[in-house]
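Colleague: One structure, pasted below without further comment.
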Amino acid sequence: STPAITLENPDIKYPLRLIDKEVVNHDTRRFRFALPSPEHILGLPVGQHIYLSARIDGNLVIRPYTPVSSDDDKGFVDLVIKVYFKDTHPKFPAGGKMSQYLESMKIGDTIEFRGPNGLLVYQGKGKFAIRPDKKSSPVIKTVKSVGMIAGGTGITPMLQVIRAIMKDPDDHTVCHLLFANQTEKDILLRPELEELRNEHSARFKLWYTVDRAPEAWDYSQGFVNEEMIRDHLPPPEEEPLVLMCGPPPMIQYACLPNLERVGHPKERCFAF
């Protein structure tokens with residue numbers, strides 16, 4: 001029998017209950033929300049995200065998240081969230097509204113989920129359906145390799161796609177991930193990524209760059225640049241799809257111009 005889908009209608013908000021909260025590190029948490037029954041799945045195609053909405057200080061706040069669980073998981077959905085605490089980022093003294101709200105939630109509290117949302121769906125075996133915009137029908141792109149550039153929390157949609165590819169032994173798509181963070185301790189989901197790399201080294205290539213590198217650091221330092229793209233993403237000759245997710249300035253100033261210099265045409269670049 002097909003499992004019941006939680007997100008039946010993308011226009012309806014579904015309240016889900018917090019059932020577990022795990023401290024991953026100083027500012028990262030894993031939140032587990034119960035689906036309506038133990039037999040339910042979330043119903044989120046690979047490549048799509050959900051929106052959380054909550055009334056915070058009298059205002060409706062809505063933020064996109066990509067779960068780290070999948071439709072293989074019944075009865076729950078997991079989100080890994082970086083909490084932006086107030087008074088820790090000079091530019092954002094108030095911190096992150098939604099992440100601090102999640103941090104303040106108690107077991108048994110509910111929050112509203114809505115989705116699926118997004119312009120890309122991974123259909124398996126190298127096949128991506130991408131809508132140029134909300135009104136268009138999807139264009140199918142089939143590739144042998146995928147380049148991925150993620151910044152900070154932008155890793156979550158990449159992990160979702162990587163996991164979908166790696167879990168199918170008949171999917172021979174090769175993923176090359178370049179993952180940028182401020183410091184080594186900011187690397188979100190590092191254990192999960194390294195486990196995947198160790199299990200699937202032929203199909204999953206992983207490279208980090210950090211703004212501030214520790215003394216003995218085996219990877220790159222600094223912003224994403226042309227050299228990193230040349231060295232750690234598939235070559236343009238393979239006609240890969242290049243996926244990006246991260247802060248808008250990273251995509252606009254670090255990714256797109258350098259991808260173009262290396263020879264990756266805009267038509268094959270997609271930003272989540």
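Using the three backbone atoms N, Cα and C, a Cβ is placed for every residue, glycine included.
Sharing the features that Swiss-Prot gives for it:
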DOMAIN    11-123  domain 'FAD-binding FR-type'
MUTAGEN   HIS49 to Ala  Similar properties to wild-type
MUTAGEN   HIS49 to Tyr  Similar properties to wild-type
MUTAGEN   HIS49 to Glu  Increase and decrease in Km values for Fe(II)-[cytochrome b5 and NADH respectively
MUTAGEN   HIS49 to Lys  Decrease and increase in Km values for Fe(II)-[cytochrome b5 and NADH respectively
BINDING   ARG63, PRO64, TYR65, VAL80, LYS82, TYR84, LYS97, MET98, SER99, THR156  FAD binding site
MUTAGEN   THR66 to Ala  Similar properties to wild-type
MUTAGEN   LYS97 to Ala  Little effect on absorption or CD spectra
MUTAGEN   SER99 to Ala or Val  Increased Km values for NADH and increased dissociation constant for NAD(+)
MUTAGEN   SER99 to Thr  Km values for NADH and Fe(II)-[cytochrome b5 similar to that of wild-type
Colleague: Can you tell which of the recorded positions HIS49, LYS82, LYS97, SER99 lies nearest to THR66 (mutagenesis position) in space, using Cα positions?
Modeller: HIS49
Colleague: Of HIS49, ARG63, LYS82, LYS97, which of the recorded positions has the most Cβ neighbours inside 10 Å?
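Modeller: Compared across HIS49, ARG63, LYS82, LYS97, the most Cβ atoms within 10 Å surround HIS49.
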Colleague: I'd like the number of other C-beta atoms within 10 A of the C-beta of SER99 (mutagenesis position), please.
Modeller: 20
Colleague: Work through the binding-site residues one by one (ARG63, TYR65, LYS82) and name whichever has its CA nearest to the CA of SER99 (mutagenesis position).
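Modeller: Checked the binding-site residues ARG63, TYR65, LYS82; minimum Cα distance to SER99 (mutagenesis position) goes to LYS82.
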Colleague: Expressed to the nearest Å, what is the distance separating HIS49 (mutagenesis position) and TYR65 (FAD binding site) at their Cα atoms?
Modeller: 6
Colleague: How many whole Å apart are the CA atoms of LYS97 (mutagenesis position) and LYS82 (FAD binding site)?
Modeller: 12
Colleague: When the pLDDT values for the domain 'FAD-binding FR-type' (11-123) are averaged, what is the result?
Modeller: 96
Colleague: Kindly assign THR66 (mutagenesis position) to one of the three DSSP-derived states: helix, strand or coil.
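Modeller: Its secondary structure by DSSP: coil.
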Colleague: Count the Cβ atoms, other than its own, that fall within 10 Å of the Cβ of THR66 (mutagenesis position), considering every protein chain shown.
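Modeller: So the number of other Cβ atoms within 10 Å of THR66 (mutagenesis position) is 25.
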Colleague: Reduced to three states, what secondary structure does DSSP give SER99 (mutagenesis position)?
Modeller: helix
